[in-house]
Amino acid sequence: MVFKKVLLTGTSEESFTAAADDAIDRAEDTLDNVVWAEVVDQGVEIGAVEERTYQTEVQVAFELDGSQ
């Protein structure tokens, strides 16, 4: 089997977990054969915004077609 990894950043005004879910949900909606995800980094945007925005960087792996 051969896998490809992509790095995605999900965002949420609620929590880091919701931000990770945002990235994983998007990956599952747009990629086939998603197998696993790893949280790489987390951060909070606190600059010129009224509310904090949680960001979770997620590395998502999916199996390439015909890789068996």
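Here the Cβ of each residue, glycine as well, is placed from N, Cα and C on the backbone.
Original residues only: the substitutions mentioned are not part of this model.
Around V35 (riboflavin binding site), the same-chain residues at least 6 positions away in sequence with a Cβ under 8 Å from its Cβ are F3, A61, F62, E63. In the three-state DSSP assignment, the secondary structure recorded for V35 (riboflavin binding site) is strand. Annotated riboflavin binding site per Swiss-Prot: V35, W36, Q55, in sequence order.
Long-range neighbours of W36 (mutagenesis position) (same chain, six or more residues apart, CB within less than 8 Å of its CB): V60, A61. The note that Swiss-Prot attaches to the published mutagenesis W36 to A is: Abolishes flavin binding; when associated with A-55.
In Swiss-Prot, a mutagenesis experiment is listed as E45 to A, annotated with the note No effect on lumichrome binding. Increases lumiflavin binding. Decreases riboflavin binding. When other Cβ atoms within 10 Å of the Cβ of E45 (mutagenesis position) are tallied across all protein chains shown, the result is 13. Look at E45 (mutagenesis position): DSSP puts it in a strand.
Under mutagenesis, Swiss-Prot gives E45 to Q or N with this note: Strongly decreases riboflavin binding.
For the published mutagenesis Q55 to A, Swiss-Prot gives the following note: Strongly decreases affinity for riboflavin, lumichrome and lumiflavin. Abolishes flavin binding; when associated with A-36. Q55 (mutagenesis position) has a Cβ environment of 19 other Cβ atoms inside 10 Å.
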Rounded Cα-Cα span from E45 (mutagenesis position) to Q55 (mutagenesis position), Å: 8
Secondary structure at Q55 (mutagenesis position), reduced by DSSP to three states: strand
